[in-house]
Amino acid sequence: MKFDSRVMLNSANNNSPQHPVSAPSDINMNGYNRKLPQKRGYEMPKYSDPKKKMCKERIPQPKNTVAMLNELRHGLIYKLESQTGPVHAPLFTISVEVDGQKYLGQGRSKKVARIEAAATALRSFIQFKDGAVLSPLKPAGNLDFTSDEHLENGIENLSSSKMFEIIQTMLTEKLSNPTSLEQPTFCMSQNVSKSAITVDGQKKVPDKGPVMLLYELFNDVNFECINIDGAQNNCRFKMTVTINEKKFDGTGPSKKTAKNAAAKAALASLCNISYSPMVVPQKNVPLPIDDKSSSMELPQIHADTIGRLVLEKFMEVIKGQEAYSRRKVLAGIVMTENMNFCEAKVISVSTGTKCVSGEHMSVNGAVLNDSHAEIVSRRCLLKYLYAQLDLQCNQATAYQSIFVRNTDGQYPYKLKSGVHFHLYINTAPCGDARIFSPHENDTGVDKHPNRKARGQLRTKIESGEGTIPVKSSDGIQTWDGVLQGQRLLTMSCSDKIARWNIVGIQGSLLSSIIEPVYLHSIVLGSLLHPEHMYRAVCGRIEKSIQGLPPPYHLNKPRLALVTSAEPRNQAKAPNFGINWTIGDTELEVVNSLTGRTIGGQVSRITKQAFFVKYGFLMANLPGILVRKVTTDYGQTKANVKDYQIAKLELFSAFKREDLGSWLKKPIEQDEFGLAE
């Protein structure tokens, strides 16, 4: 029997006691016909059984140390021992008694202190393989459990027998360090997101900014702007962050940039967290040839140390001659022994961006053809290598040299084991390493790796900046052609660094005395693009290089970018450059256009100067079998057969890759003799 709502309405209006009406059970008190979900002819998802919803299978979450301890020991009581510190930052101490022994834990909240007390108790009767961390109280974020990478985020369905190993790999350093309880402000906060560091030890770029991450990791973080240099339109800010009385500096064109740089330096030093573009695995950036288990990245703290040492040395040597402090490119070479950066030495410092003018070419090797900073720094290193071989000429000083006798090798001398050289440049070297847009796909994979512009040999332009492909040049350079007005072209710095990674940085003359010396790392102050930089310095010929005589090989230096990147300098490049080598009493200022010092003298790092030093070594160095030196400089270089073979194989590799032909200076430049 159907019920008509009009009956109820009529009866309500009549208020007649003779017509009592009782509403059915499926009608609410407002008079609307709303059937229960069970009586409807169809089902709606939102009316699903609530009991079934509660029974939905859940993914098991990791247990913290309190839960672990409660499973192993029942009836434990946690007591609040004390509360110290200010109101806004209290420090709680909680104890738990297990098997008659009391264990303490401290934290910024009672919950954290209880977890630490439980962890201390667990460590007393469970033997761990290594020291380790607490498992997180909650997942770091929304996780994709279908992904193979979900284990890195700390969520894993493990049995209780394996949970102890998880505790070991996830405890904070504070628990493994007894003194940490005395210094709670230096310990990491307990709500740190684990997404910045993976469980397997491999680093990836954090998904948070350095300042935010630093505040999450440490409780006591203080930033301070301590210095502002430069004019209003080109100022430089210096920020310092203090963490547990340790200071870390950062510089930048704005306070925000400087603050980020300081935070990056602190994270790299204290947590080994790097924001370097080299952290992200690149498609075309394979591992170094000498270490297949490591990445192409130099540790960030080492890169920052190298950059800081070079900058400090530059400021030191320029004192008193501030007029020559103007520069666009700064370079330097740092030497380490056994990778001990605490005792690293700055071998050379240089500035410069120009090449010699064609009218100032020298037939006596008395001018510097290329005054670009990185090229000059390498020539300063040559000066240092000659000085170190000089020490071998005297038995009383031989032990001070970085070289040792190579009794069982084909070369009389070799570097001591563990000696490494690191090149710093404040920007990417000119040429192939700098042919990219820094704001387009900054660190992504190159979408056009086969584009014709990629990897091309390029030349510097006389009396100018920038480079052009060698295919656009006039080919062979002649002395009379240059004097008549043809531009004198010099190979780009990217190409020369690629050459050093085949034949070494010791030059052709020293190659008859010592084994090849290679750069261990290259650190840039700005404009580091992993793929472009790797391709420029070694990647473009790695598939085509062949036939190198041992011990010559393709060297793959580690790459890094400093945290305090240098801003783009729009000022006009000066026509001079400076150079300094360890042991020099003062710096040398060279006019880049003439290739001579500003006083018109011959520079101390010219071909002529090195040929004289080479002649002295050949006459006095112990262990030299053939001491006769050809009076012609070019012929002496040609007599170093293995070096020449390696160099020709390099040129052939570029040709096989269709990257152009290596452009040489007029041959007359090397046709000079050894001074009597």
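Positions of Cβ are set from backbone N, Cα and C atoms, glycine also.
Although substitutions are noted, the structure shown does not include any of them.
As written in Swiss-Prot, here are the features:
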DOMAIN    61-127  domain 'DRBM 1'
DOMAIN    197-272  domain 'DRBM 2'
BINDING   H372, C430, C493  Zn(2+) binding site
ACT_SITE  E374  active site, proton donor
VARIANT   S437 to G  In RNA edited version
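Each of the binding-site residues C430, C493 was assessed for Cβ neighbours inside 10 Å, and the highest tally belongs to C493.
Counting residue by residue with DSSP, the domain 'DRBM 2' (197-272) contains 28 helix, 26 strand, 22 coil.
If you measure from the Cα atom of C430 (Zn(2+) binding site) to that of the residue listed as 'active site, proton donor', you get 10 Å. Annotated Zn(2+) site H372, C430, C493; additional same-chain residues within 8 Å of its Cβ mean position, judged by their own Cβ, are V329, T353, D370, A373, E374, I375, P429, G431, K460, T467, S492, S494, K496.
For the domain 'DRBM 1' (61-127), DSSP puts the residue distribution at 24 helix, 22 strand, 21 coil. Between the CA atoms of the residue listed as 'active site, proton donor' and C493 (Zn(2+) binding site) there is a gap of 7 Å, rounded to the nearest whole number. All protein chains shown were included, and the count of other CB atoms within 10 Å of the CB of S437 (variant position) stands at 8.
Cβ neighbours of H372 (Zn(2+) binding site) (same chain, under 8 Å, six or more residues apart in sequence): V329, G352, T353, K354, C355, C430, K460, C493.
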